[in-house]
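Below: the structure, in structure tokens.
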Amino acid sequence: MLPPMALPSVSWMLLSCLMLLSQVQGEEPQRELPSARIRCPKGSKAYGSHCYALFLSPKSWTDADLACQKRPSGNLVSVLSGAEGSFVSSLVKSIGNSYSYVWIGLHDPTQGTEPNGEGWEWSSSDVMNYFAWERNPSTISSPGHCASLSRSTAFLRWKDYNCNVRLPYVCKFTD
């Protein structure tokens, strides 16, 4: 039998081992974010702790990101998981539009100078741990340096695109 003082430390050690084991086995942490407990402005939808809105008035990538930054903690959407990607896809598809591409917050400020496409980053500065490229831009002879969601992939996959083209866009923000 363990002395009373050892019980909390053993419990903590067991919990730490279980958490480490789930990471080592490659088990994805929670697939779906908890249901939203935030209120979002009209025309936007909640997912996790953020609001998301699709804007159909086309803008260049830079102008779209600047428009998103006018909202609290806003940027063009960063897609950080497959579950979030599915949510954004359903948001874009729920509002009928004739566009083939929609801006997201991924861009390559190095304009392809980093090897193997490593210059890509989210405008929100979120860490890139999830990738959903339609085709890896480092394998394309003349890639664009901004990313869009592509209708041909049901708005689930990313495609590099010319940053100056005017497209609809998705903002992610808090409210």
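Every residue, even glycine, has its Cβ placed from backbone N, Cα and C.
Just so you know, the substitutions we noted aren't modelled in this structure.
Since we're looking at a predicted model, the values are computed, not measured.
Residues or ranges marked as domain 'C-type lectin' by Swiss-Prot on the basis of sequence analysis: 47-172.
DSSP assigns His145 (Zn(2+) binding site) to coil in the three-state reduction, outside any helix or strand. What Swiss-Prot records for His50, His107, Glu121, His145 is Zn(2+) binding site.
Within the same chain, residues at least 6 positions away in sequence whose Cβ sits under 8 Å from that of Lys93 (mutagenesis position) are Ala154, Phe155. Here Swiss-Prot describes Lys93 to Gln or His as a published mutagenesis experiment; the accompanying note says: No effect on binding to phospholipids and membrane toxicity.
Per Swiss-Prot, mutagenesis Lys93 to Ala is noted as: Reduces binding to phospholipids and membrane toxicity. Loss of filament formation. Secondary structure at Lys93 (mutagenesis position), taken from DSSP and collapsed to helix, strand or coil, is helix.
In Swiss-Prot, the entry for mutagenesis Glu114 to Gln states: Reduces peptidoglycan binding and antibacterial activity. No effect on binding to phospholipids and membrane toxicity. No effect on filament formation. The structure shown retains the original residue. Glu114 (mutagenesis position) carries neither a helix nor a strand DSSP state and counts as coil.
Long-range neighbours of Glu118 (mutagenesis position) (same chain, six or more residues apart, CB within less than 8 Å of its CB): none. Quoting Swiss-Prot on the mutagenesis of Glu118 to Gln: Reduces antibacterial activity but no effect on peptidoglycan binding.
Here the residue is the original one, while Swiss-Prot reports the published mutagenesis Arg166 to Ala with the comment Reduces membrane toxicity. DSSP assigns Arg166 (mutagenesis position) to coil in the three-state reduction, outside any helix or strand.
Across the fold, the C-alpha of His107 (Zn(2+) binding site) and the C-alpha of Glu114 (mutagenesis position) stand 13 Å from each other. Least crowded of the recorded positions (His50, His107, His145, Arg166), judged by neighbouring Cβ atoms within 10 Å of its own Cβ: Arg166. Glu121 (Zn(2+) binding site) has a Cβ environment of 17 other Cβ atoms inside 10 Å. Arg166 (mutagenesis position) and His145 (Zn(2+) binding site) have their C-alpha atoms 14 Å apart, to the nearest angstrom.
The local packing around Glu114 (mutagenesis position), expressed as other Cβ atoms within 10 Å of its Cβ over all shown chains, amounts to 13.
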